[in-house]
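J.: My questions all concern the structure below.
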Amino acid sequence: MYVVKRDGRQETVHFDKITARLKKLSYGLSSDHCDPVLVAQKVCAGVYKGVTTSQLDELAAETAAAMTCNHPDYASLAARIAVSNLHKNTKKSFSETIKDMFYHVNDRSGLKSPLIADDVFEIIMQNAARLDSEIIYDRDFEYDYFGFKTLERSYLLKVQGTVVERPQHMLMRVAVGIHKDDIDSVIQTYHLMSQRWFTHASPTLFNAGTPRPQLSSCFLVCMKDDSIEGIYETLKECAVISKSAGGIGVSVHNIRATGSYIRGTNGTSNGIVPMLRVFNDTARYVDQGGGKRKGAFAVYLEPWHADVYEFLELRKNHGKEEHRARDLFYALWLPDLFMERVQNNGQWSLFCPNEAPGLADCWGAEFETLYTKYEREGKAKKVVQAQQLWYEILTSQVETGTPYMLFKDSCNRKSNQQNLGTIKSSNLCTEIIEYTSPTETAVCNLASIALPRFVREKGVPLDSHPPKLAGSLDSKNRYFDFEKLAEVTATVTVNLNKIIDVNYYPVETAKTSNMRHRPIGIGVQGLADAFILLGMPFDSPEAQQLNKDIFETIYYHALKASTELAARLGPYETYAGSPVSKGILQPDMWNVIPSDRWDWAVLRDMISKNGVRNSLLVAPMPTASTSQILGNNECFEPYTSNIYSRRVLSGEFVVVNKHLLHDLTDMGLWTPTLKNKLINENGSIVNVAEIPDDLKAIYRTVWEIKQRTVVDMAADRGCYIDQSQSLNIHMDKPNFAKLTSLHFYTWKKGLKTGMYYLRSRAAADAIKFTVDTAMLKEKPSVAEGDKEVEEEDNETKLAQMVCSLTNPEECLACGS
């Protein structure tokens, strides 16, 4: 049996060589729990004649990763093998790697196809010695296996299909792409990112330093005009943006409804559904940046639009295909008046925007005046019971998890862009609230701060601090470093502001908007991990206080950095007349007095003198991919489970929450039997008798935390979020009562985004093939009442809904 080495030579397979390589990579890992010889044995069992050493490394990494549920150190070993393999296949020198990418020639066409921009290449060549010497390749070994594989699959640049970048090369490329010839800032950004304090968003990591550096994540498009020309111009804009890896939110409030008269052709309109099917096919066809991600459009509609019922059906799994557009995402832009009519069981009038114009262009009292005027004039196409439309909204949410719920009046009332005009939609992920018009496509550049990194061990200086902490057992010896958070927030603000200037804009309307208003979006990841490291249950008073303190710090120091930029560069173009220009900050709009942790009086004084460089600053986004890269839980969400399965080339295996695994291993409680119990309980430890109660509280999953608390925490940080937040709602078995009371709770709390996705769990358990049932003791029988899951008929659902509206407190107490 032979292997093929990287230089093409053949060599007999030596078990000892494989073992020696794995032992070398096991430095610092627990020899009691992590056995490289066992991994080597499993690898040898999978060897075949002619296997390459690179493939052997891949198999070894997957084998070690599959053993992670035995001990956390196997995850570290898996990552080290994978990273070491990449290092063997790539050049060490950053500048040499950049040279290879710059002089890249397409092997099919024979044409020069540089992967690096000319100016970035020149800067790197001029500063090659300094940049090369700053890179610390050992930091690549700090990624966990799945984080590294995510980078390798989608983020590291490839030549002829082969990855040529190392993670550290990518981070330096991104830093140079943002800061260009400001080498001191390049190096500062590189070190902060490579030490995992924060990360820029996926499009920035994909494209920084390349010939077309499209670094923005979010685009908000307004339908240009209610005409064939306007619709197709908007469609083209969406396609061009999607090509460049941007997610899109598009508002369609102004498109005339079904049956509306078309003067130009003396015909009648087909409404929004056939149009949205065309947008649906465009989203499918144009993926984000050459197959990286499928195009994604969220469509926003106000509930007074006469096609709203058809709109709510578009994502459902049943029904006629010509009435469905399942690849789009749907969102409602809800005025307060609609919520009041539902609450009071009033009537609701549906209009065609062609016959009742202007409703999308106003909010608050002005909207109510115009809406009731049209009602009195008899312009409604249809009048329905508001609760009946609400019922259809809930039906769609229970079936599909959408539409998203955003409150139009809160979004406008609490926006620093309200001086520009009425804001008509959010973005794909519901955290960006920006003004759009036919001539302005709103854009946002994002970055997220990795909160677990700021949990520090007392008395340990920063330069000798471990890069990653795990588990809650040492929480008494830890604290949260707000000073470092302040410093990193300032750097992130400066970076995102620079991106506005160096960015490649796929459409001119996007450049116009971004240059005028200069909004940015700073988010977080790993809030749940930070709570665990500090030994705080997610819903504890301590966690709720830390949640406020973190976001107060981020908002304060983002504003401070922005006003310092304005002192040098001037305020953004449309600053005059904005709430901030009048001294009104986000906490003022929520009637909240900030703590005295930071000196707000001094900040207000600075702003009154200098203005601010950016109209908007804070927007906690979902961080789906980047949190996986850094090994953190998503954004500000609780853990959804303590155990989940991963599929890789060699099969499927179980992964356990690294903090829980760390704690249980240190306590000597982790056994194959306990693992089986955890799988059988769907990742919950609440019913596992061996685990102490204090750990059960810390590791409660989102299904065991009251959603009311999740909403309270969203509102607590809301007064420091000048955009919005991607707030998912998790409900085990959603019914109309729980959903209604929850939506009304988010509305009354003043949230801008009431709900991103509704996440629910199936009532029936899937068969767990990975559970060794012999290890499980007999479970107590389920209560008879739970066995008979009856179909609730429509009358029952309506009764529940009405009950929750009339008795909101009682209904919320029942556990939504």
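Here the Cβ of each residue, glycine as well, is placed from N, Cα and C on the backbone.
At each noted site, the model still has the original residue.
Swiss-Prot feature annotations, pasted as is:
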- Ser202, Ser217, Asn427, Glu431, Thr623, Ala624, Ser625, Thr626: GDP binding site (BINDING)
- Asp226, Ser227, Ile228, Lys243, Arg256, Arg263, Gly264: dTTP binding site (BINDING)
- Gly264 to Asp: In dpd2; loss of pollen plastid DNA degradation (MUTAGEN)
- Pro274 to Leu: In cls8-3; moderate pale leaf phenotype (MUTAGEN)
- Gly290 to Arg: In cls8-2; reduced growth with bleached areas and crinckled leaves (MUTAGEN)
- Asn427: active site, proton acceptor (ACT_SITE)
- Cys429: active site, cysteine radical intermediate (ACT_SITE)
- Gly718 to Glu: In cls8-1; crinckled phenotype (MUTAGEN)
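Relative to the rest of the structure, where do these features sit?
T.: In the three-state DSSP assignment, the secondary structure recorded for Ser202 (GDP binding site) is helix.
In the structure as shown, the Cβ atom of Ile228 (dTTP binding site) sits within 10 Å of 12 other Cβ atoms.
DSSP classifies Gly264 (mutagenesis position) as coil under the three-state reduction. Non-local neighbourhood of Gly264 (mutagenesis position): empty, since no residue in the same chain at least six residues away has a C-beta under 8 Å from its C-beta.
Within 10 Å of the Cβ of Pro274 (mutagenesis position) there are 13 other Cβ atoms, across all protein chains. Classification of Pro274 (mutagenesis position) by DSSP places it within a helix.
Of all Cβ atoms in the protein chains displayed, 31 besides its own lie within 10 Å of the Cβ of Asn427 (GDP binding site). In the three-state DSSP classification, Asn427 (GDP binding site) falls within coil.
Listed in sequence order, Trp590, Gln725, Lys749, Gly750, Leu751, Lys752 are the same-chain residues six or more apart from Gly718 (mutagenesis position) with CB atoms under 8 A from its CB.
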J.: Taking the Cα atoms as reference points, how far is Arg256 (dTTP binding site) from Pro274 (mutagenesis position) in Å?
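T.: Cα to Cα, Arg256 (dTTP binding site) and Pro274 (mutagenesis position) are separated by 12 Å.
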J.: Of all the binding-site residues given, Lys243, Arg256, Arg263, which residue's CB has the most CB neighbours within 10 A?
T.: Arg256
J.: Provide the number of Cβ atoms within 10 Å of the Cβ of Ser217 (GDP binding site), excluding the reference atom itself.
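T.: I count 26 other Cβ atoms within 10 Å of it.
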J.: C-alpha of Asp226 (dTTP binding site) to C-alpha of Pro274 (mutagenesis position): distance in Å?
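T.: Each residue's Cα considered, Asp226 (dTTP binding site) and Pro274 (mutagenesis position) end up 14 Å apart.
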J.: Using only the Cα atoms of Ser202, Ser217, Asn427, Glu431, Thr623, Ala624, Ser625, Thr626, which the record gives as binding GDP, return the largest interatomic distance in Å, rounded to a whole number.
T.: 19
J.: Of Ser202, Ser227, Thr623, Ser625, Thr626, the binding-site residues given in the record, which has the fewest other CB atoms within 10 A of its CB?
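T.: Per-residue Cβ counts within 10 Å for the binding-site residues Ser202, Ser227, Thr623, Ser625, Thr626 bottom out at Ser227.
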J.: Select one residue from Asp226, Glu431: among these binding-site residues, choose the one with the most other Cβ atoms within 10 Å of its Cβ.
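T.: It comes out as Glu431.
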J.: Among all the protein chains here, how many other CB atoms are within 10 A of the CB of Cys429 (active site, cysteine radical intermediate)?
T.: 29
J.: If one measures from the C-alpha of Lys243 (dTTP binding site) to the C-alpha of Ala624 (GDP binding site), what distance in angstrom results, rounded to a whole number?
T.: 20
